[in-house]
Amino acid sequence: MSDQASDPYMYDDDSSSITPEDCWTVISSFFQEKGLVSQQLDSFDEFIESTIQELVWEDSRLILDQPAQHTSEEDHENRRYEITFGKIYISKPTQTEGDGTTHPMFPQEARLRNLTYSSPLYVDMTKRVLKSDDNAGNEHELEWIEEEIKDEEPSTKVYLGKVPIMLRSKFCMLRDLGEHEFYELKECPYDMGGYFVINGSEKVLIAQERSAANIVQVFKKAAPSPISHVAEIRSALERGSRLISSMQIKLYGREEKSTSNRTIKATLPYIKEDIPIVIVFRALGIVPDGDILEHICYDANDWQMLEMLKPCVEEGFVIQEREVALDFIGRRGALGIKREKRIQYAKDILQKELLPNITQDEGFETRKAFFLGYMVNRLLLCALERKEPDDRDHFGKKRLDLAGPLLASLFRILFKKLTKDIYNYMQRCVENDKVFNLTLAVKSQTITDGLRYSLATGNWGEQKKAMSSRAGVSQVLNRYTYSSTLSHLRRTNTPIGRDGKIAKPRQLHNTHWGLVCPAETPEGQACGLVKNLSLMSCISVGTPSEPILYFLEEWGMEPLEDYVPSNSPDSTRVFVNGVWVGTHREPAHLVDTMRSLRRRGDISPEVSIIRDIREKEFKIFTDAGRVYRPLFIVDDDPESETKGELKLQKEHIHKLLNAEYSEEYATNEFGEEEGPYGWSSLVNDGVVEYVDAEEEETIMIAMTPEDLEASKSSLTATQQKSLQLEEQELDPAKRIKPTNSSTTSTFTHCEIHPSMILGVAASIIPFPDHNQSPRNTYQSAMGKQAMGVFLTNYSVRMDTMANILYYPQKPLATTRAMEHLKFRELPAGQNAIVAIACYSGYNQEDSMIMNQSSIDRGLFRSLFFRTYMDLEKRQGMKALETFEKPSRSDTLRLKHGTYEKLDDDGLIAPGIRVSGEDIIIGKTTPIPPDTEELGQRTQYHTKRDASTPLRSTESGIVDQVLLTTNGDGAKFVKVRMRTTKVPQIGDKFASRHGQKGTVGVTYRHEDMPFTSQGIVPDLIINPHAIPSRMTVAHLIECLLSKVSSLSGLEGDASPFTDVTAEAVSKLLREHGYQSRGFEVMYHGHTGKKLMAQVFFGPTYYQRLRHMVDDKIHARARGPVQVLTRQPVEGRSRDGGLRFGEMERDCMIAHGAAGFLKERLMEASDAFRVHVCGVCGLMSVIANLKKNQFECRSCKNKTNIYQIHIPYAAKLLFQELMAMNISPRLYTERSGVSVRT
């Protein structure tokens, strides 16, 4: 750094303060290192690298005891068979072909051949046989001696199954490849990974939101319930089984009714009744009343709380020994067993099931008692109204389960199943005295198929229990536009019933700030339940808590067992992951130490450290699934000379910038080089810090570095006021800066940039801070339907459907966040010249007029690809179906379309023009000789047609044909068809502000209005679209785009910057235009000046995927349903248009009976029935050729009537008959009087 001249980024020395530009440099370094899907990749890597191994070791020993058989003299030994699981091995993804060869697999091949991108998993298994002598007698434990096994190898590597691999994770083939290698592998360098390829389709795991385990929460209960307050905790072990045992402590009696009998009871797992709290304490070995009270109430002078505890102590007065208390609990758990057993049962429950997160070992009763007391204390504080009840929707008390935990829970179930199978095999072998083969014992299909099934269907759980499992966890990755893909990978889901109209969980909560996007959520039933992560938020993968406990013990934490509340009334309680581990007398010092350890990197940066001064609590969380985000640290050390400034200095910015150009390396404390200076170097230098929602509430955050400067510079309040007045006179539209009174200048952190609170879809909106909030939400949904280039390798991909815009442009008004969303490289829209005017009236109600000449020149044209797929089904080695060109002579049931375009191999050649219902893949199935094919079959027909026709509503050109084999070695074909879609009347377009509209009419160039310079707009939208929607940003975008097209620079439309409409107007004026963007226009037909000036300029428009050609539908006659003989439903099946209940009601109200009859019967399912005039049933046998009619049961051949009723009515009558109800139809002429 000494050689300043060579440094390309040297600033003036006086500008030592951090500018917004510097903040963007830091943000750049964040995205360079992390990317946008790091939360998916990190979580999956954690699963592969450590979780699988832990799950395998969780129940790593299978033990089978075989008692002595005593069949012969020698055979008096007990045998014990033992199988142990050891290390696991996983490699890069491979594919085993049908002929048994194995080769490495790349994602593109998996996509094209419909394979699963997965890696084989192996595990070391060891078997031992131990024996013991039976003659030793049964007084003491049997001694197990290793039985000598001749040359048995110590451990065998056994194949467990295949695990799907997430793309771009550490085990993926594409990790850390260069640009050129991507090209050779036909992968797009912009593809960010984070998804799986299962059977050729790309699947994302959506993050699932849940409440955090191991935290105590107190809630109020509503009036009718006898319980007024309840404290609950859902316990889960930190590592290993997700078995959650929950426990509640309930405060009975409502304060209105009575004050005397407000008892407190606990709900214990596996115990049917609620147990009075005092009895639980006594069962835990805390017997005297005084000790119990001391565990609950930490202040002996707090008479209110002691008064609340009086009824509880009285209730438990009858039981005064530990044994009796245990027996009391045991009686209510296990029925009909002896007293000793009951006591042991109660002991086991208290040890293993009560608060298992503290420990499941014995001898920790005091810890559990203190924690129980803490829960009761929290409950009473809430009941005494000294503390608010907890907020269920607080985001800090939520966790997101990503790929790692989700796959872990699945793998655990499957692995348990596998070990059970191994155990059963072992038992069978021992019983039948067979040789035990490890490789045969393991059913590798269990894990392979189980994982694949869940990822393919989204039903998370076992296949057999598909009903109980969660649905929609895994979804097909949305590949419409690049931003829709990104957004899908950062989506979170809250599994609450969608139908319940509960508002609370759906609302935006204060704690969501910076962690989830405030704008991007769907409309309708999932609103607020499906969220998207903000740009810089990450999710913790979880770190072990042991090192932290070790640190705490080093730094003077007193263990909980030694805690005596009366001796140290002011000490602070220390919690780690919700477990109370001890107390500390100097919390401030401890917190500072822990923070500095975290900033130095001795503790993982994702650990959150929370000190609640008021409640005298110090909480540390290290668990997985916490959402956190980075912030700049403000130096608040009173001794430091940079007090009140950012820890981030100019030198850090220089290092970051230089790392891009020179080989500037970060050095760690040992002076070793660690690669270029980047984001992680900033974290290690203690300049930025990760903060989660819970910790965020204990710190003070400045919005921008400027605010920090303002609070630091000690202007008096009056000086600030006068400064503000001056500013206000300059520009009324300027942002109002918060005035910092000198009391609140205790900032500890600073936002990196406020625009980072937005998610992927909302970051594309220019000036979102100038729009009404729902408009941003609408655009966030619509931006995902815009056409663009979804990936650069679209020409080699065979997606089911793909839309590519001919000529996508980057927007003239950009946001800084777009650089990191690759929106410049892969845009989704075009800059259209837009006039906001009424012209001819064809742009009313959100329609717009489009310039036909622009369309002819290629404006908003797009390509559409659709892929058809088929394969030859096989049974074992013989093929059931064959690709061929079916011939009329020997094939049954040929389709309507033409078979002429097929080649002899049954496939169509690329470049051929096809239209609706043409056959593009010819395929036949052999007919077994003995089947009767509904009377159509003759002896010539040996095959049935199974061809694939083109969709009836589409036409185009065959683009690409891929013939290959799938994983089972069956022949397999994909045919891609392409069409050009030209904008026409009825197609849907939208600007980036939720201003959507359809094309109302297209005028040629000469019919459009023009400006004095002869510029003609591409679009004319209606001015009525603006005022009620308040999308001011739409107008500012137009102004800014106009300026940037004149100046040749990109306009910066990022949110929360100092750009004002006034500033943009000034620039526009300097370029010689009217400052507010109005222009004089001339009528296209007459050439006269228009009466009003027209707001005119370029605006970025998106072509959306709803096109009129894909929706147009009409039908006269066509296919009908088999059962009701009414027209089928849906455009794809050429269905009818439903005349529904509401339409029927309108016709009844209108009184148009003839029309009603025609719609509901004649045009639908009219049917002729013959009815017997005697019995009124449809039992007539009619011979229409001979004109003979007869009702056999009535012996009636003359009194018969022909009526017309809807077929559905006939069906109803027959169904009633089947239920033993006889509907009799009498006509006017049958003369039967129906009594009224």
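Keep in mind that glycine also has a Cβ here, set from the backbone N, Cα and C atoms.
Nothing has been swapped: the model has the original residues at all the noted spots.
DSSP classifies ASP401 (variant position) as strand under the three-state reduction. In sequence order, ALA207, GLN208, GLU209, ARG210, GLY625 make up the list of same-chain residues 6 or more apart from ASP401 (variant position) whose Cβ falls under 8 Å from its Cβ. Annotation of the natural variant ASP401 to Ala in Swiss-Prot: In strain: MmRL 1635.
Looking at Swiss-Prot, you'll find the natural variant ALA519 to Val noted as follows: In strain: MmRL 1759. Within the same chain, the residues at least 6 positions away from ALA519 (variant position) whose Cβ sits under 8 Å from its Cβ are LEU758, GLY759, ALA761, ALA762, ILE765, PRO768, SER773, ASN776, THR777, GLN779, SER780, listed in sequence order. Secondary structure from DSSP puts ALA519 (variant position) in coil.
Here the residue is the original one, but Swiss-Prot notes a natural variant at this spot, SER722 to Thr: In strain: MmRL 1635 and MmRL 1759.
Quoted from Swiss-Prot, the note attached to the natural variant GLU727 to Lys states: In strain: MmRL 1636.
Feature annotation from Swiss-Prot assigns Mg(2+) binding site to ASP846. For the recorded site, ASP846 (Mg(2+) binding site), the DSSP three-state label reads coil. Within the same chain, residues at least six positions away from ASP846 (Mg(2+) binding site) with a Cβ under 8 Å of its Cβ are GLN995, LYS996, GLY997, THR998, ASN1022, ALA1025.
Sequence annotations record features per position, and here Swiss-Prot assigns Zn(2+) binding site to CYS1172, CYS1175, CYS1191, CYS1194 based on similarity to another entry. The secondary structure of CYS1194 (Zn(2+) binding site), as reduced to three states from DSSP, is helical.
In sequence order, CYS1191, SER1193, CYS1194, ARG1224 are the residues of the chain that are 6 or more apart from CYS1175 (Zn(2+) binding site) and have a CB within less than 8 Å of its CB. Annotation for CYS1172 (Zn(2+) binding site): spatial neighbours SER1179, VAL1180, CYS1191, SER1193, CYS1194, ASN1196, ASN1199, ILE1200, criterion Cβ-Cβ under 8 Å with sequence separation of six or more. Once Cβ contacts within 10 Å are tallied over all protein chains shown, the binding-site residues CYS1191, CYS1194 are led by CYS1191. CYS1175 (Zn(2+) binding site) falls outside any helix or strand according to DSSP and counts as coil. The record gives CYS1172, CYS1175, CYS1191, CYS1194 for Zn(2+). Within 8 Å of the mean position of their Cβ atoms, the other Cβ atoms in that chain belong to GLY1173, VAL1174, GLY1176, LEU1177, SER1179, VAL1180, SER1193, ASN1196, ASN1199, ILE1200.
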